[in-house]
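Novice: First, the structure itself, so that you have it in front of you.
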Amino acid sequence: MARKYFVAANWKCNGTLESIKSLTNSFNNLDFDPSKLDVVVFPVSVHYDHTRKLLQSKFSTGIQNVSKFGNGSYTGEVSAEIAKDLNIEYVIIGHFERRKYFHETDEDVREKLQASLKNNLKAVVCFGESLEQREQNKTIEVITKQVKAFVDLIDNFDNVILAYEPLWAIGTGKTATPEQAQLVHKEIRKIVKDTCGEKQANQIRILYGGSVNTENCSSLIQQEDIDGFLVGNASLKESFVDIIKSAM
């Protein structure tokens, strides 16, 4: 079945009011049909309102993290309830950097997704293997464990997007070849099929998120089971529009 392509800009902990204004101006100049392509920008949370006001309505926006806790005495957290109240549409869950620096676990990812879905937020859920795990031929074993930790929670497979992040390729300039990425994406779809059913596996979108740039995006997007990108550093440049174009 034809799945709607999805391109996400994860700005991580970057940006100023002025740089965001310049970047969104260049994004707005790109003409695309949002009924055929989802483009979602994830700024730093405190820049969310500024970014949303600057971007044209054809773009969607989200935040890079959400709390597994509800409202209450959780200093520094942003609950799914608050995100919903602010009309935030998307959240990123389980990004490699959250797992690495903030020690988030598969159980944390599950609880965050549960809170997000309860509040009708759409989620990009990330997972992937380390270089050591890849070299030990444990890629599929690791990814199966990560995906099965949360996939049973999904009831609307249009509202949850999977993002495969080979950890060894994030911010390193290295990237999986299109063939390597496709092989893993195919296995991810099989995991969803075995757990949830064939219809759901064919419906869910799976993004690639390992050092995507203007040089490799066109060959990656041609792969059957790659439905778009989660882009980090390259989304902070005006040339990000060329990555979007590869999915048009």
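If you go along the chain as it appears here, the first residue is 1 and each next one adds 1.
Heads up, the Cβ atoms here are built off N, Cα and C, so glycines get one too.
Keep in mind the model is a prediction, meaning the values are calculated, not measured.
For reference, Swiss-Prot lists these features for the protein:
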- His95: active site, electrophile (ACT_SITE)
- Glu165: active site, proton acceptor (ACT_SITE)
- Asn10, Lys12, Gly171, Leu230, Gly232, Asn233: D-glyceraldehyde 3-phosphate binding site (BINDING)
- Ser73 to Ala: 3-fold decrease in substrate affinity; when associated with S-96 (MUTAGEN)
- Phe96 to Tyr: 5-fold decrease in substrate affinity (MUTAGEN)
- Phe96 to Trp: 3-fold decrease in substrate affinity (MUTAGEN)
- Phe96 to Ser: 5.5-fold decrease in substrate affinity. 3-fold decrease in substrate affinity; when associated with A-73 or V-167 (MUTAGEN)
- Phe96 to His: 6.7-fold decrease in substrate affinity (MUTAGEN)
- Phe96 to Ala: 2-fold decrease in substrate affinity (MUTAGEN)
- Leu167 to Val: 3-fold decrease in substrate affinity; when associated with S-96 (MUTAGEN)
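Can you tell me where each of these features sits in the structure?
Specialist: In the three-state DSSP classification, His95 (active site, electrophile) falls within coil. The C-beta environment of His95 (active site, electrophile), restricted to residues of the same chain at least 6 apart in sequence and closer than 8 Å, consists of Asn10, Gln64, Asn65, Cys126, Glu165.
For Glu165 (active site, proton acceptor), the Cβ neighbour count at a 10 Å cut-off comes to 23, with all displayed protein chains included.
In the shown protein chains, 13 other C-beta atoms lie within 10 A of the C-beta of Gly171 (D-glyceraldehyde 3-phosphate binding site). In the three-state DSSP classification, Gly171 (D-glyceraldehyde 3-phosphate binding site) falls within coil.
Within its own chain, Ser73 (mutagenesis position) has no residue 6 or more apart in sequence whose C-beta sits under 8 angstroms from its own. According to its DSSP assignment, Ser73 (mutagenesis position) is coil.
Same-chain residues at least 6 positions away in sequence with a Cβ under 8 Å from that of Phe96 (mutagenesis position) are, in sequence order, Cys126, Gly128, Glu165, Leu167, Ile170.
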Novice: Helix, strand or coil at Asn233 (D-glyceraldehyde 3-phosphate binding site), per DSSP?
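Specialist: It is helical.
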Novice: Quick one: of Asn10, Asn233, which of the binding-site residues has the smallest count of other CB atoms within 10 A?
Specialist: Asn233
Novice: Name the residues of the same chain, 6+ apart in sequence, whose Cβ is under 8 Å from the Cβ of Lys12 (D-glyceraldehyde 3-phosphate binding site)?
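Specialist: Long-range Cβ contacts: Val44, Gln64, Glu97, Gly232, Asn233.
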Novice: Starting from the Cβ centroid of Asn10, Lys12, Gly171, Leu230, Gly232, Asn233, the recorded D-glyceraldehyde 3-phosphate site, name every other residue in that chain with its Cβ within 8 Å, sequence order please.
Specialist: Trp11, Ile170, Gly209, Val231, Ala234, Ser235
